[in-house]
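Chemist: Submitted below is the structure of interest, expressed as structure tokens.
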Amino acid sequence: MRYSFCMLEKTNIPLIRALNLTLVSLCFAMLPNPVHADSLPERIDLFVSLFDYNSATTSYDIRSIQTDFPTRLLTPDSMLPQTSEYPLKDIQLLYKLAQSCTGKLPLSPLITEPLVFTRSLCKGSSLSPRWFARSGLIHPGGGTYAFRYAEKYPAQFANLLPYMHIQERPNAAEGTLLYHLQNMGEDAINALVSGASMFGSGSDLWLRKGDIYYLFNEETWLTNANKAGLSYSLLSADNTCFIQRGNICWDVEDHSDLLRTSMIILVIANIFLVLGWSGYRWNSKRQEMRSRMLILQILTHELRTPIASLSLTVEGFRREFEHLPESLYDEFRRLCEDSRRLRQLAEASKDYLQSDSKPLASDWVPSVEEWLQYKVEEEFSGNVTLKLNQDIAAKLNVYWLGTCVDNLLRNAVKYGVAPVTLEVITQTNLVTFKVTDQGSLTHRDWRHLRKPFVSKSGLGLGLTIVESMVGRMGGKMSLEGPPTTFILEIPCETDTASR
């Protein structure tokens with residue numbers, strides 16, 4: 001399951017792919033070395049075998065420890081009242097006797113030794129070191145007989161030291177056995193008393209080989225644990241211990257935190273790289289669009305020369321109009337109209353290309369009603385009904401707005417359901433155009449229809465252009481229905497006083 005942390009999503013971006021490969025290599029490098037033993041006990045055995053006992057900081061013979069420091073002089077429980085070994089009532093009587101040296105004597109045979117000790121203190125009679133050696137060492141009230149006796153007879157303190165608990169003795173010099181014992185925790189003391197194969201105390205590892213305990217410093221301990229692929233913690237109530245040796249809980253070395261950190265770094269790096277790559281692509285596209293716009297500007301500028309020449313030619317024909325045969329009148333009219341439209345298109349394109357993201361230029365239309373009425377009658381031959389709430393003068397971009405309205409009307413006539421209506425609502429600083437047919441499109445279809453090259457009735461590209469132009473004029477376009485209604489809202493200057 002560890003290898004799943006290093007499974008990364010494929011990408012076609014070379015820089016991100018290179019980073020992914022680098023971090024994958026790092027992930028696998030952090031995984032446990034395959035030469036490690038498979039099972040946890042085998043790894044612990046490997047850990048033990050890595051120690052050089054000649055490099056131990058010191059060593060102690062367990063038999064000497066047992067001789068010099070009996071178990072009762074080591075365990076912390078010995079410093080507490082021994083209520084589990086003596087009748088509580090007799091301990092209470094013994095306590096009263098020790099306080100006043102008078103009173104009823106306890107009768108339990110278990111209390112004989114403490115009674116002898118207490119009466120000796122009351123009478124002032126001496127006790128030889130041999131008595132302490134033969135005794136149970138620990139007083140029923142906790143602590144040793146020797147320490148209690150030395151409190152009353154300080155001159156005997158040095159002679160009675162071997163019979164005192166390690167916590168009752170003066171602090172030993174650093175590096176001595178007593179120093180190590182006095183600084184051990186309860187779990188370490190219990191591990192030592194039980195003869196555990198290893199246990200930890202402070203920064204030292206006590207490692208048993210035969211009857212000898214060898215002490216190794218923390219650096220050696222950690223180095224060998226890493227080599228064996230192990231992690232450890234000292235025994236506590238909060239830990240779940242899979243395999244315990246002394247007071248040490250062993251587990252396979254866990255790289256999950258490091259791997260998790262690496263994956264977070266990878267995700268963040270990928271995000272920044274994707275953002276950088278997206279910014280680079282956006283700038284590249286923007287530069288490409290600018291180059292194309294420049295070319296279009298040049299072409300538009302160059303088109304003005306032949307259009308101007310064509311206009312002069314048409315003007316020459318106009319001056320000789322009376323000499324033209326009647327059979328050419330219709331062709332000449334179309335030539336004049338096409339020449340005018342070409343000139344408008346060139347000017348509108350120049351305006352569009354030069355304005356960049358600015359609103360398109362606009363001119364005053366003296367009568368919105370007359371402008372639209374001419375468009376409806378001339379170009380749609382009565383297939384479209386015009387409705388206008390109030391005629392006004394408005395400042396509009398006639399060419400592009402006319403193109404947008406034409407596009408919507410042609411779509412409605414060609415793909416919609418008759419009758420088709422163009423409704424114009426004029427307000428102060430706003431003109432709204434509504435192109436309605438009896439189709440069934442609703443506002444839910446707008447997101448799909450506005451995509452370029454959508455094949456639904458061939459509307460996609462035209463609507464995309466219309467929406468773009470409306471946006472350039474500072475307006476907005478929307479769809480409502482049924483019936484199908486395309487709405488153009490164009491902010492503009494208006495003037496009702498001139499009407």
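Cβ from N, Cα, C; glycine included.
Checked Swiss-Prot, it gives:
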| type | residues | note |
| --- | --- | --- |
| DOMAIN | 298-494 | domain 'Histidine kinase' |
| MUTAGEN | Tyr95 to Ala | No effect on vxrA expression. Does not affect survival following penicillin G treatment |
| MUTAGEN | Cys101 to Ala | 1.7-fold decrease in vxrA expression and 4.9-fold reduction in survival following penicillin G treatment; when associated with A-122 |
| MUTAGEN | Phe117 to Ala | 1.2-fold decrease in vxrA expression. 3.6-fold reduction in survival following penicillin G treatment |
| MUTAGEN | Cys122 to Ala | 1.7-fold decrease in vxrA expression and 4.9-fold reduction in survival following penicillin G treatment; when associated with A-101 |
| MUTAGEN | His139 to Ala | 1.7-fold decrease in vxrA expression. 11.9-fold reduction in survival following penicillin G treatment |
| MUTAGEN | His180 to Ala | 1.3-fold decrease in vxrA expression. 6.3-fold reduction in survival following penicillin G treatment |
| MUTAGEN | Asp204 to Ala | No effect on vxrA expression. Does not affect survival following penicillin G treatment |
| MUTAGEN | Cys241 to Ala | 2.1-fold decrease in vxrA expression and 11.7-fold reduction in survival following penicillin G treatment; when associated with A-249 |
| MUTAGEN | Cys249 to Ala | 2.1-fold decrease in vxrA expression and 11.7-fold reduction in survival following penicillin G treatment; when associated with A-241 |
Chemist: Need this for a regression test: mutagenesis positions Phe117, Cys122, His139, filtered to those with Cα within 10 Å of Cys101 (mutagenesis position). What's left?
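Modeler: Neighbours among mutagenesis positions, in sequence order: Cys122.
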Chemist: Whole-number Å distance between the CA of Cys241 (mutagenesis position) and the CA of His139 (mutagenesis position)?
Modeler: 36
Chemist: Give the residue from the mutagenesis positions Cys101, Cys122, Cys241, Cys249 that has the most other Cβ atoms within 10 Å of its Cβ, counting over every protein chain displayed.
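Modeler: In terms of Cβ crowding, the pick is Cys249.
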Chemist: When you measure from the Cβ of His180 (mutagenesis position), which residues in the chain that are at least 6 apart have a Cβ under 8 Å away?
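Modeler: Same-chain residues close to His180 (mutagenesis position) (Cβ under 8 Å, separated by 6 or more) are Ser201, Asp204, Leu215.
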Chemist: Across all protein chains in the structure, which of the mutagenesis positions Tyr95, Phe117 has the highest Cβ count within 10 Å?
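Modeler: That would be Phe117, with the highest Cβ count within 10 Å.
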Chemist: Sorry to bug you, but what's the C-alpha spacing from Phe117 (mutagenesis position) to His139 (mutagenesis position), rounded to the closest Å?
Modeler: 9
Chemist: To the nearest Å, how far is the Cα of Cys122 (mutagenesis position) from the Cα of Tyr95 (mutagenesis position)?
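Modeler: That comes out at 12 Å between the alpha carbons.
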Chemist: Can you tell me the three-state DSSP label for Cys249 (mutagenesis position)?
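Modeler: Note: Cys249 (mutagenesis position) is in a strand by DSSP.
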